[in-house]
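Now, the feature entries from Swiss-Prot:
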type: BINDING; residues: CYS282, CYS286, CYS289; note: [4Fe-4S] cluster binding site
type: DOMAIN; residues: 38-195; note: domain 'B12-binding'
type: DOMAIN; residues: 268-496; note: domain 'Radical SAM core'
type: MUTAGEN; residues: CYS282 to Ala; note: Lacks the [4Fe-4S] cluster; when associated with A-286 and A-289
type: MUTAGEN; residues: CYS286 to Ala; note: Lacks the [4Fe-4S] cluster; when associated with A-282 and A-289
type: MUTAGEN; residues: CYS289 to Ala; note: Lacks the [4Fe-4S] cluster; when associated with A-282 and A-286
Amino acid sequence: MTIGSLGSTEFALHGKPAIRWGDLPQRVGKPETRRYQKVLLLNPSATLFRHDLPRCTYPLGLGYIAAVLEKYGYEVKILDVFAEGYYNAQPVDGDDQFLRYGLSDDDIVKVMKEFGPDVVGISSIFSNQADNVHHLLKLADLVTPEAVTAIGGAHARYFPKACLDDPNLDAVFLGEGEMTFLLWMEHLNGNVSDDEVHGIAWRDRDGKVQIKPELPLISSMRPEGPETGKSSPMLSMAGELDHIPFPAWHHYNMEKYFEIKAYQSPYTVGSRVGQLYTSRGCTAHCTFCTTTHFWGQKLRRRSVQDVVDEVLRLRDEYGIDEFHIQDDNITNDMDHARELFRAFKEVGLPWATPQGTALWRMDEELLDLMAESGAYQVTFAIESGVQRVLKELIKKPLNLERTSHLIKYARSLGMHVHGFFIIGMPPMCGNAGESIEEMQASYDYAEEAGFSSASFFAASPIVGSELLRECIRQGFVDPEESLYRMTYKQGIINVPGLWDGEEIAELAAKFNRDFNARRDRAYTPQKQWNANQY
């Protein structure tokens, strides 16, 4: 496997001495004699707790990359190893506590052999799924040793050096993947110079990791050029998210997701649910989150018409009867949200926000428009019912008194209101860590505010977050071991003299059981949707 050094004409092969184009034509070939044309994009299997319900959502990031590559003439195939092997759950290395969901190696190998990719790209978002990514890299090397390999996603971006310890990996993509992947493909085919390729990490012939800075966020660039991809894409500073094609929905096995029906939100009205993003980025700076680090600190929106066009395409071509907005903060731009919700009313489909909304940018008018336009379920990511914890440890700009009013108002409109809470925040920036009493106060707040249901999570120091940096600095986690086994149901943060991770995990589990077991929270989404019809 080979990768351009992006700073010279030299290429490295599995840590062996560097080769040059043409030195090994049977493996690499010259750009003018071999075209890197066929791209296999893989979503890896998922390793989860035995008693978890595996949520199965579309790998939209791969869909966007596939759409851009196809626009420029590349042949693409998406294989969602997790979804296609959803019913194949196997213990992990003899550990009955965890199950791995996904296709068997034989099934994956069969797809690789039949497609014969020139390039294999793998999604690497979560650190606790890294083993599954590296297993796919091993299979790719065994089956298609001449193929070039790359990974991208949050884990890959924050740990490029560790990822490149894998001899089966050629490149790590940093940041947003659409333009980075496209320019890299064009570079492999000799259509762009080294200077035009950015956002990639690789090992040079001396084994040192080299990193080229990331491209600007996509809101400030636009690919232009012929559909054939026979010439280099041009960068324009006039573009925005609307210039990215819709995800390549035709490369997903849509019927498989409809059959599984394990969408991110368990409260669904329809059975054929579509998912989409209307924006990227966030203006908040929550310590546990990485959205601002990966997607930017400014909100980047798609136009209302572009969003509606995608919903209509999903409805008309794939028969969706419900859609979910995957944005972290769909109401961050309140004026834009109003326009969007009015347009959703014309679409006439039920919809939900399982990822959450920006409650600090929410009012009664927006909730009215949401209910009128078909929103039957809304998720409010409160994080804590204690103002001190929000301000000093989480840094989320919420006023809990105002938030309580909005929760009750949304319930009065007939919407199911789900809450997200995090417990077990350690000392941060000189502020005292969250006490057990404050965690109980969060639970009490959820009860008093009137949530229909709630999820309580043990604080998890995910890669790239301020929380992780503080935990490492203060010795509250072991980054060499904990991060690769971390889930939101495990407590891996240990604060001596205050509490340990196991205690927090048990408390979160108790809160979830107690809060959601109440009979008066029984909920039938179809009845709620019927009640909201306009």
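The backbone N, Cα and C atoms fix where each Cβ goes, and this holds for glycine too.
At each noted position, the model has the original residue.
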Quick one: mean pLDDT on the domain 'B12-binding' (38-195)? 93
If you count the other CB atoms within 10 A of the CB of CYS286 (mutagenesis position), including all protein chains displayed, you should get 22
Excluding its own, the Cβ atoms lying within 10 Å of the Cβ of CYS282 (mutagenesis position) add up to 23
Other CB atoms within 10 A, centred on CYS289 (mutagenesis position): 22
If I take the alpha carbons of CYS282 (mutagenesis position) and CYS289 (mutagenesis position), what is the distance between them in whole Å? 10
